[in-house]
Amino acid sequence: MTIPGRFMTIDKGTFGEYTASTRWPIIIQNAIDDLSKHQETEKSNGTKFEQGEVIKKELKEFRQEIIDRVPLRPFTEEEIKIANVPLSFNEYLKKHPEVNWGAVEWLFSEVYLYRRVNVLFQRQCEWAKFDIFNRLKQSTFESSFYGVVELALRYENLLPQLREMKQNPGNEIDDILKVLFKEFIEISLWGNATDLSLLTNATLEDIKSIQGAKARAASESKIVVNDTEKAWEVLTKARADANSREIRVDFVLDNSGFELYADLMLAAFLLQSGLATKCIFHAKDIPYMVSDVMLKDFDILVHDLRDREFFPSGEPSTKESRALDLFAGEMEKFVSSGKIEFREDSFWTTELDYWNLDANETKYHGSILHKDLQKSNLVIFKGDLNYRKLTGDRKWPRTTKWETAIGPLATNGITSLSLRTCKADVQVALPEGLDAKLSQEWEKENPGRGSWWCCSGKWAVICFCSGIHK
């Protein structure tokens, strides 16, 4: 089998080319603007304000580098030391000294960009712990208010029923749990507050109704690959075989805000229903991809749920406030009891794809994570960037089998589920003819960009792999 090359920023007509030429300069400009706004609150701290001016100047210069398509430079020894930059970046640039912003692997350059931005803040002691993307994370979560409240109310309503079902297992109960499992998976998949129609039927009778089945069928129509059933089988088998042993589910996280909230909601469902006994969340160690989850973002989210100025749901006695407080309290209990655990690792913010989650990758924690994730019953990889790293961000034919596209992960003992709303050029595992059909459909509204249907966020995939050599 010939392994195809990766998507490049020079590939004409691709979303990667558009990202490098248009989106990245905008992202850096937004960071400059947000830094300026934050500086207004720091004027009394002269040192911090002046250091902010230095960062702002350097961000402007960096933005111009991207626009001018200058060569990507290695990190200096000082930068590596100050910001704990993994040496993998310089190793790549040593092998590819000719690359510039307009002609480089998209995956490498995008990850490199966020490392460069982080270095600028780490150099200035007053700003070393500052998350330049935090304001945007917060404002986006705040705008999800109605979805957050609705999901909290649904969870509160389901909680006693879940506990009852856990105490009285059986085939009929499993049928209901299976429906709920699919719905919580989909909420986590889409990761936004516009898809909560899934849980509008919250009673067990409604879930079993014809109307409920129709709503689910409609919601699944945009999921072009759907292996949810296989994940369900893995967890129910683990539950049957458990005999008091741990049932572990890992989440390799994507976005903070509502998506993290939805991921926590899925974890709470798994724990309350007995489909899992422990959930481990893997976060990023630096501000990354604008909205990715860092360890601090969990505490911020729980605080936001209780903050009646952030989420103005009325007096503490209102049902909305009670539901938000209940879920915040549930999360704290799960964390304090060890049922939910958060971890971070620099591997997730290197440019290395997940073919390096392997016993042979001994330099950047790939082997350590591989050994650990083998202990998990199911590893859920969230979002588009994780999908790109799973597939190597390569130019696979779109009908390529999932097991082929994820390389060593297909057989190295990690049971995985990728939940991805499609926002990049790479796409695999499609049945014959579907790519042409969707390209034609997207072309009608977006002339010349039919193949971008898989970059639009309008479709999604749920891809499972047992990790077992067949």
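Here the Cβ of each residue, glycine as well, is placed from N, Cα and C on the backbone.
The Cβ of N255 (mutagenesis position) lies under 8 Å from the Cβ of G191, S291, D292, V293, K382, G383, each on the same chain and at least six residues away in sequence. The substrate binding site annotation in Swiss-Prot covers R23, E110, D254, N255, D384, L385, N386, Y387, R388, K423, and the record cites experimental evidence as its basis.
One entry in Swiss-Prot concerns the mutagenesis experiment E110 to A. Its note says: Strongly reduces catalytic activity. E110 (mutagenesis position) falls within a helical segment according to DSSP.
According to Swiss-Prot, the mutagenesis experiment Y114 to A carries this note: Strongly reduces catalytic activity. Just so you know, the Cβ of Y114 (mutagenesis position) picks up 19 other Cβ atoms within 10 Å once every protein chain is counted.
For the mutagenesis of N192 to A, Swiss-Prot gives this note: Abolishes catalytic activity. The structure shown keeps the original residue.
The Cβ of D254 (mutagenesis position) has G191, D292, V293, K382, G383, D384, L385, N386 as same-chain neighbours under 8 Å, each 6 or more residues away in sequence. Annotation of the published mutagenesis D254 to A in Swiss-Prot: Abolishes catalytic activity; the original residue is retained in the structure shown.
Sequence annotations record features per position, and here Swiss-Prot assigns Mn(2+) binding site to D254, N255, D292 based on experimental evidence. D254 (mutagenesis position) carries neither a helix nor a strand DSSP state and counts as coil.
What Swiss-Prot notes for the published mutagenesis of N255 to A is this: Abolishes catalytic activity.
According to DSSP, S291 (mutagenesis position) sits in a coil region rather than a helix or strand. Among the mutagenesis experiments that Swiss-Prot reports, S291 to A is described with the note: Strongly reduces catalytic activity.
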Ranked by how many other Cβ atoms lie within 10 Å of their Cβ, the binding-site residues R23, R388 are led by R388
Number of Cβ atoms other than its own within 10 Å, given for D292 (Mn(2+) binding site): 25
If H, G and I count as helix, E and B as strand, and all else as coil, what does DSSP give for R23 (substrate binding site)? helix
Residues near the Mn(2+) site, D254, N255, D292 excluded, by Cβ within 8 Å of the Cβ center? L253, S256, E259, L260, M289, S291, V293, K382, G383, L385
